[in-house]
Amino acid sequence: MVLRSGICGLSPHRIFPSLLVVVALVGLLPVLRSHGLQLSPTASTIRSSEPPRERSIGDVTTAPPEVTPESRPVNHSVTDHGMKPRKAFPVLGIDYTHVRTPFEISLWILLACLMKIGFHVIPTISSIVPESCLLIVVGLLVGGLIKGVGETPPFLQSDVFFLFLLPPIILDAGYFLPLRQFTENLGTILIFAVVGTLWNAFFLGGLMYAVCLVGGEQINNIGLLDNLLFGSIISAVDPVAVLAVFEEIHINELLHILVFGESLLNDAVTVVLYHLFEEFANYEHVGIVDIFLGFLSFFVVALGGVLVGVVYGVIAAFTSRFTSHIRVIEPLFVFLYSYMAYLSAELFHLSGIMALIASGVVMRPYVEANISHKSHTTIKYFLKMWSSVSETLIFIFLGVSTVAGSHHWNWTFVISTLLFCLIARVLGVLGLTWFINKFRIVKLTPKDQFIIAYGGLRGAIAFSLGYLLDKKHFPMCDLFLTAIITVIFFTVFVQGMTIRPLVDLLAVKKKQETKRSINEEIHTQFLDHLLTGIEDICGHYGHHHWKDKLNRFNKKYVKKCLIAGERSKEPQLIAFYHKMEMKQAIELVESGGMGKIPSAVSTVSMQNIHPKSLPSERILPALSKDKEEEIRKILRNNLQKTRQRLRSYNRHTLVADPYEEAWNQMLLRRQKARQLEQKINNYLTVPAHKLDSPTMSRARIGSDPLAYEPKEDLPVITIDPASPQSPESVDLVNEELKGKVLGLSRDPAKVAEEDEDDDGGIMMRSKETSSPGTDDVFTPAPSDSPSSQRIQRCLSDPGPHPEPGEGEPFFPKGQ
């Protein structure tokens, strides 16, 4: 009841974050009495400089202290006769110095995690204010509290930031980088990252040098190289800040990859410019050779970092081939090789960020094909957790370091820096987008340009680079650091808090949270192959052509070396299908929909009953050459012959439409069949004279109807109405009987004469030639009997039109 009603009328949702903050601050009490994260001397130094201390219970791994007569414990319960006094056995001891550093680090991480939980418990705050802003505020409060009790707050050391906090964030971004969107927009990203960063650095440095000349006595002594160095530090977009803000607003994939890709790839430009101007500041005179070497160092730093990352990525992929028997250590290789790539690049002053991105992109497809799904899940969640904790610590220590650092405020310099940063960003984006849209198919709209310009956030990288400046060579480094912190706070707080309402106000397209299906993958690969073929036909080799070449090389050579077993020969579509099936199975398990699947106990029992045997590969029987040739011959003779296909496109060898050609062939076959059927019918009927068309027959009958009028009654042909065109429906028996009945009513002599004629059969007479200009007309002979005349008339005129007195015309079957 107390939990439901709350305490003093307050809901538990409001009490819980407050309790988290109180617990975190109470846990930081030992830190308030210490010197923050400043590493203390080693244990051996502490023990040698301090007086001998009491050995605690937990101190079991260190060597025992030297025992001296003065340090031996005294036992007051023993008499002085023959025995020395000693102290009582210590039951409990406190030794904070021994666990100081790991204890404080754990407390800071615990504070960061509790703050993240507290922010997401209160949805009203997290929906308005970005998480990075809240973490900076927490850092400011903790730093002010530490300073308020008279202690020195911990400061974010540059080595700690670059060697321990930044690599997890970059590795997480590089390993799970959306490679398709990144490669399709690589040209645009490189222009923004290289040309845009150079423009911001030189534009801001030149204008700040002009401000220093007219700004007053405090900033008159800042030279051109110092301002250019300051411009190179403050001009780069920070990937940590961009990730923290853009992940919350769920912007569409195009804008996200453009801004985030720029923040990743501008590291090479920032590193080169920083070291270049730092070295030039110590020179009395800078020549053309120095400028050329500085320009050359950009390619060395960028390409060298990529090369280092590729080498370590290939080594990691090759190592994962042999981890099938030791699945536990599979995720460790990914972390170690990636971190070694970063450290190796930093060792030679190359771009460590480029090395991390290259190693993650190269190793991922081959490592995922070799490792188990559990290892893949471990890598995914560990990287997400590690990067999230590092990002939280960076923003907290950014606030703490703001309180702890020494600052030098100058209104003219700070306000001019903030104003010129915004102007340089807007002008750079507008100018570069105008040039880029000339070559892009999908143009960047004014809304997209506004989001790209507004999303240029600065963060802890600029702060750490500013902190690295040596005060001996750069006396105004405190002023630089103050201006950098001001720009960071403005971009994170003002731009970070207002970018979400602006995205909603401008109705910018957001990211669609849809699951990728196998149908989408099939259509994507189909379109890729189609565009590759179109590029080959047109003779224009774009990125689809080179992507297809790279995929063929990867499938033919690289996969065989870096992927173990039969997975190297598995098509990409089948691999994607297996991946989708595994993902759906995991989602089914997590959702609790496993009612119909056997439990773990039944599965284990079935495995015990039926022991697992090694999978045996199906071996097809080998065919002899004679048998194979016989099969080919049978197929060639019985299968339909396929049409010949042209191997290449040529305007002189265009083929007809296959559908039109097939239709024409079908019409020709039908016409030939009709002609053959007509020939067969004509052969069977054997007409006595030339056949007339129905039109000529009607005209002839109409001109002389008496010549064709029957002089006696004709026999009636009975036709089955169910099948009027069937010759089987004619009743020849009834027809003969009807003829005999009709003959009884006439003269017996005539009937006998007709019977004799009928017995004589039908005589085929040759037709006399008619005179020119007259038609061939059938004229019955006077000596012919009526039945003979009827049969001859039917044979000579098989037309469809009936004679007078007849019923429906008779059509033979098939006509």
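Glycine too: its Cβ is placed from the backbone N, Cα and C atoms.
Remember, it's a predicted structure, so these values are computed and weren't measured experimentally.
Swiss-Prot annotations:
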| type | residues | note |
| --- | --- | --- |
| MUTAGEN | GLN157 to Cys | Reduces activity |
| MUTAGEN | SER158 to Cys | Almost complete loss of activity |
| MUTAGEN | VAL160 to Cys | Reduces activity |
| MUTAGEN | ASP238 to Ala | Does not affect sodium:proton antiporter activity |
| MUTAGEN | GLU262 to Gln | Abolishes sodium:proton antiporter activity |
| MUTAGEN | ASP267 to Asn | Abolishes sodium:proton antiporter activity |
| MUTAGEN | GLY309 to Val | Abolishes membrane localization |
| MUTAGEN | ILE522 to Gln | Reduces interaction with CHP1 and the exchange activity; when associated with Q-518 |
| MUTAGEN | LEU527 to Gln | Reduces interaction with CHP1 and the exchange activity; when associated with Q-526 |
| MUTAGEN | LEU530 to Gln | Reduces interaction with CHP1 and the exchange activity; when associated with Q-531 |
| MUTAGEN | ILE534 to Asp or Lys | Strongly reduced interaction with CHP2 |
| MUTAGEN | ILE537 to Lys | Strongly reduced interaction with CHP2 |
| MUTAGEN | TYR577 to Ala | Decreases sodium:proton antiporter activity by 50%; when associated with A-578 |
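Ranking the mutagenesis positions ASP238, ILE522, LEU527, ILE534 by Cα distance from ASP267 (mutagenesis position) puts ASP238 first.
Here the C-alpha separation of GLN157 (mutagenesis position) and LEU527 (mutagenesis position) works out to 50 Å. When the mutagenesis positions GLU262, GLY309, LEU527 are compared by Cα distance to ILE534 (mutagenesis position), the shortest distance belongs to LEU527. Between the CA atoms of ILE537 (mutagenesis position) and GLY309 (mutagenesis position) there is a gap of 36 Å, rounded to the nearest whole number. Candidate mutagenesis positions: VAL160, ILE522, ILE537. Fewest other C-beta atoms within 10 angstroms, ILE537.
Within 10 Å of the Cβ of GLY309 (mutagenesis position) there are 31 other Cβ atoms, across all protein chains. Across the structure, VAL160 (mutagenesis position) and GLY309 (mutagenesis position) are spaced 22 Å apart at their Cα atoms.
With respect to Cβ neighbours within 10 Å, the mutagenesis positions GLN157, SER158 differ, and SER158 shows the lowest count.
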